[in-house]
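Asker: This is the structure I want to talk about, given as structure tokens.
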Amino acid sequence: MAAGVAAWLPFARAAAIGWMPVASGPMPAPPRQERKRTQDALIVLNVSGTRFQTWQDTLERYPDTLLGSSERDFFYHPETQQYFFDRDPDIFRHILNFYRTGKLHYPRHECISAYDEELAFFGLIPEIIGDCCYEEYKDRRRENAERLQDDADTDNTGESALPTMTARQRVWRAFENPHTSTMALVFYYVTGFFIAVSVIANVVETVPCGSSPGHIKELPCGERYAVAFFCLDTACVMIFTVEYLLRLAAAPSRYRFVRSVMSIIDVVAILPYYIGLVMTDNEDVSGAFVTLRVFRVFRIFKFSRHSQGLRILGYTLKSCASELGFLLFSLTMAIIIFATVMFYAEKGSSASKFTSIPAAFWYTIVTMTTLGYGDMVPKTIAGKIFGSICSLSGVLVIALPVPVIVSNFSRIYHQNQRADKRRAQKKARLARIRAAKSGSANAYMQSKRNGLLSNQLQSSEDEPAFVSKSGSSFETQHHHLLHCLEKTTNHEFVDEQVFEESCMEVATVNRPSSHSPSLSSQQGVTSTCCSRRHKKSFRIPNANVSGSHRGSVQELSTIQIRCVERTPLSNSRSSLNAKMEECVKLNCEQPYVTTAIISIPTPPVTTPEGDDRPESPEYSGGNIVRVSAL
């Protein structure tokens, strides 16, 4: 009704105002209502057992992705009418929310590598992550890339040298990882010792050591004992030169090595010595030489190769380059502004030391860094006010980047700690594997020796002795099979060899002791797999039947249970674990135990005379179950 009214109402209104005449024909059919979403358009996504439901139109908003394209049909299961994905359901929640809201977020508690794998699987690019999470995502990804690179470098300079490595690669590996060999470790400690000696000598040679004969003024130790310090400096420089040349020759890329920071430090540390050897005694040149000797202090940076803390500090400063640049730029702006203000504020004072704006730079730097030497102080009230503001602003400007630097240092430090821990765990794991292999080999050889000794003792007729030896893995599995069959079928199983011996000796059916096929039933042997009952004696059915009589032998798939009347119950089971018919009466008053013959395939044994061992006789009886060991 409402639909019909809605159809002709526009025509009636138009005719009333004279826009168009009333239609003479029949009214048009009412417009069809938009088909509502039915259950057919509801898609069920099963992600590792977790069910997600969403509309098909929601997924088809992004046809370039896996869920939005027809490729998702490859994961459809008609039986369950679900799309099954063997992926992480926790990360999939965020991916499905992207289809719903159009905003992709990064879960901070998830692994960055697993998150990237899920995005790649479902066809999403990381660039669509929202602005609220993108910066943290990039930081985590950069940290993970650095960690993987460190692990790769560690693996390349691992503990074990590859047999295909050249001499050049071995030398470079020894420099980068001194713990790979004894010679590399010795050279590592020798260079560290000479670095310390060089730095100490550079400091001690400036200490006054008294006046020499003919001089009133005290001379420094470097001038009074010039020969000793020169020899010491020569020895240190020779060691540093040899190290630098070896590193240059063994470097994978000499161009990159020469441009590296540590290479420049090495050159600056040894260059003043060689310049001093070729310089003349001219006073002007001597003054320049004194200036060059200042660069010897850079030898202390060579300790960075020997100190993990210094390397972490260098990595921190490198990773905080943007923050340090912002700090330097902010300080420069503040220094220029406050130096200009202080100069004009103190310009009217006659005793003011702020003679120019560059002269006020010193006061501004000292004040903003909260040092306050007191050599330059403002005299006017305006100067004191602006000086206080300068001091407070310096605290704020310097304190802002400090937490970022500290967090980066902590992050890099913990990364190195985890890397060291992983290397230690890997080393311990390899040591355990080597020990296990060595122990297994020793145990195997010992078992072989025990087996040979046992065979020799058993073959000796003069000194018969019983020597217990542990069975092979095949025998262990065989006895375990017997134990499981006994527990499953309530039948007693006997080896075929034992059964043959018992049938051949009819008079000794009730033997005082028998060789049980189980490891645990052997005297002096303790089973580690399963414990079977040790039978002092067992009853063998149809023991009085001659061995030449050929009887019927049952297969394991058919097990007959007999009672006192010996009435066979025709019941077969294709599996030992299958349930039997309820009509089968298992608990008889006097059960008759079915005996099984366990056949272990053994190679034919040749007697000393050269004849082969005769075949095993066939045995009759309907109560015999033959079980093949294979």
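Placement of Cβ uses the backbone N, Cα and C atoms for every residue, glycine included.
None of the substitutions listed is reflected here, since the structure keeps the original residues.
According to Swiss-Prot, the mutagenesis experiment Trp8 to Ala carries this note: Abolishes interaction with KCNP1; when associated with A-11. Record note (Swiss-Prot), mutagenesis Phe11 to Ala: Abolishes interaction with KCNP1; when associated with A-8. The unchanged residue is displayed. Among the features that Swiss-Prot reports, Zn(2+) binding site is placed at His105, Cys111, Cys132, Cys133. Quoted from Swiss-Prot, the note on the mutagenesis of Cys132 to Ala is: Abolishes tetramerization and assembly of a functional channel; when associated with A-105; A-111 and A-133. Record note (Swiss-Prot) on the mutagenesis of Cys133 to Ala: Abolishes tetramerization and assembly of a functional channel; when associated with A-105; A-111 and A-132. Under the heading K(+) binding site, Swiss-Prot lists Thr370, Leu371, Gly372, Tyr373, citing similarity to another entry as support.
How about a rundown of where these features are and what they're close to?
Answerer: DSSP assigns His105 (Zn(2+) binding site) to coil, not to a helix or a strand. Its own atom aside, the Cβ of His105 (Zn(2+) binding site) has 15 Cβ atoms within 10 angstroms in the protein chains shown.
Residues within less than 8 Å, Cβ to Cβ, of Cys132 (mutagenesis position) and separated from it by at least 6 positions along the same chain comprise His105.
Around Cys133 (mutagenesis position), the C-beta neighbours below 8 angstroms that are at least 6 residues distant in the chain are His105, Tyr106.
Annotation for Gly372 (K(+) binding site): same-chain Cβ neighbours under 8 Å, separated by at least 6 residues, are Val366, Ser391.
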Asker: In sequence order, which same-chain residues at least six apart have a C-beta under 8 angstroms from Thr370 (K(+) binding site)?
Answerer: Ser391, Gly394, Val395
Asker: Would you pick out, from the binding-site residues Cys111, Leu371, the residue whose Cβ has the largest number of other Cβ atoms within 10 Å?
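Answerer: Answer by Cβ density within 10 Å: Cys111.
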Asker: How far is it from Leu371 (K(+) binding site) to Cys111 (Zn(2+) binding site), counting Cα to Cα, in Å?
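Answerer: Spelling it out, the Cα of Leu371 (K(+) binding site) and the Cα of Cys111 (Zn(2+) binding site) are 45 Å apart.
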Asker: Compute the C-alpha separation of Tyr373 (K(+) binding site) from Cys111 (Zn(2+) binding site), stating it in Å without decimals.
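Answerer: Here the two Cα atoms lie 51 Å apart.
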